[in-house]
Amino acid sequence: MSIVSLLGIKVLNNPAKFTDPYEFEITFECLESLKHDLEWKLTYVGSSRSLDHDQELDSILVGPVPVGVNKFVFSADPPSAELIPASELVSVTVILLSCSYDGREFVRVGYYVNNEYDEEELRENPPAKVQVDHIVRNILAEKPRVTRFNIVWDNENEGDLYPPEQPGVDDEEEEDDEEEDDDEDDEDDEDDDQEDGEGEAEEAAEEEEEEEEKTEDNETNLEEEEEDIENSDGDEEEGEEEVGSVDKNEDGNDKKRRKIEGGSTDIESTPKDAARSTN
């Protein structure tokens with residue numbers, strides 16, 4: 001947790017000439033009393049191709065810092081045009097406003113800066129030699145890029161970040177981990193057994209359903225066979241009535257026999273018909 005929090009930055013003179021100083025109104029909050037001062041620094045990026053052209057415009061120490069919300073104005077001199085490549089004097093660059101505590105940077109704010117000529121004729125026809133007096137800067141104050149870093153403050157040290165080792169604690173933790181692993185394995189085995197039991201129960205239920213279906217099919221077939229037998233018996237009784245109704249002559253048995261033998265060839269004789277024909 002950061003003891004100092006940046007609440008806001010206001011650019012006071014913007015736009016301005018290239019040769020005018022930079023001015024920022026900075027507001028920050030301090031949560032605890034600090035042993036050291038805060039160092040604020042402004043850096044001008046002279047070239048996008050090399051760090052050699054970066055210029056530290058100014059740096060100040062702010063302190064002692066009281067607890068609560070604080071505000072101050074930070075002023076810095078403009079960059080030296082002689083240290084900037086001529087091809088990058090009239091272009092877009094970056095300025096960096098940073099704050100450090102006890103040599104450790106914990107916040108950095110970057111702004112884009114557009115440098116251009118103040119006259120339309122110079123913008124359309126740039127002179128061979130850069131005229132610094134006619135360059136104006138415009139800081140894009142509405143779009144800062146803020147970067148924060150975690151550092152060690154007065155109430156913190158390396159020992160606080162990493163608790164001391166306690167003999168025997170690691171062994172106990174390992175044993176607890178092993179017991180937890182064993183418990184998890186047992187639970188997994190129980191779950192597997194339960195799943196196997198459920199699977200076997202489902203299979204048994206399916207087999208019972210299949211057997212019940214087979215039994216129902218057999219019963220249905222038996223009922224159909226019984227109906228067929230009853231129907232065949234009814235047909236035989238009708239046949240006997242027809243045979244008995246034939247007028248008898250002197251040889252009644254012969255007349256009955258002729259009627260049966262003269263029937264359709266598609267009718268299959270039953271054992272009863274065969275027995276009747278022999279009588």
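From the backbone N, Cα and C atoms, a Cβ is placed for every residue, glycine too.
So, quick note: what you're seeing has the original residues, none of the substitutions.
The following features are taken from Swiss-Prot:
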MUTAGEN   Ser48 to Arg  Abrogates interaction with histone H3 and histone H4 and enhances transcriptional silencing. Reduces acetylation of histone H3 on 'K-9' and 'K-56'; when associated with E-145 or E-147
MUTAGEN   Val94 to Asp  Reduces acetylation of histone H3 on 'K-56' and enhances sensitivity to bleomycin, camptothecin, HU and MMS; when associated with D-96
MUTAGEN   Arg108 to Glu  Reduces transcriptional silencing
MUTAGEN   Val109 to Met  Reduces interaction with histone H3 and histone H4, enhances transcriptional silencing and reduces transcriptional activation
MUTAGEN   Tyr112 to Glu  Reduces acetylation of histone H3 on 'K-56' and enhances sensitivity to bleomycin, camptothecin, HU and MMS
MUTAGEN   Val146 to Leu  Reduces interaction with histone H3 and histone H4, enhances transcriptional silencing and reduces transcriptional activation
MUTAGEN   Thr147 to Ala  Reduces acetylation of histone H3 on 'K-56' and enhances sensitivity to bleomycin, camptothecin, HU and MMS; when associated with A-145
Cβ neighbours within the same chain of Val109 (mutagenesis position) - under 8 Å, at least six residues apart: Leu6, Ile9, Leu96, Leu97, Ser98, Pro144, Arg145, Val146, Thr147
Site with most surrounding Cβ atoms, counting all protein chains shown within 10 Å, from the mutagenesis positions Val94, Val146: Val94
Of the mutagenesis positions listed as Ser48, Arg108, Tyr112, the one whose CA lies nearest the CA of Val94 (mutagenesis position): Tyr112
Cα-Cα distance linking Tyr112 (mutagenesis position) and Ser48 (mutagenesis position), given in Å to the nearest integer: 12
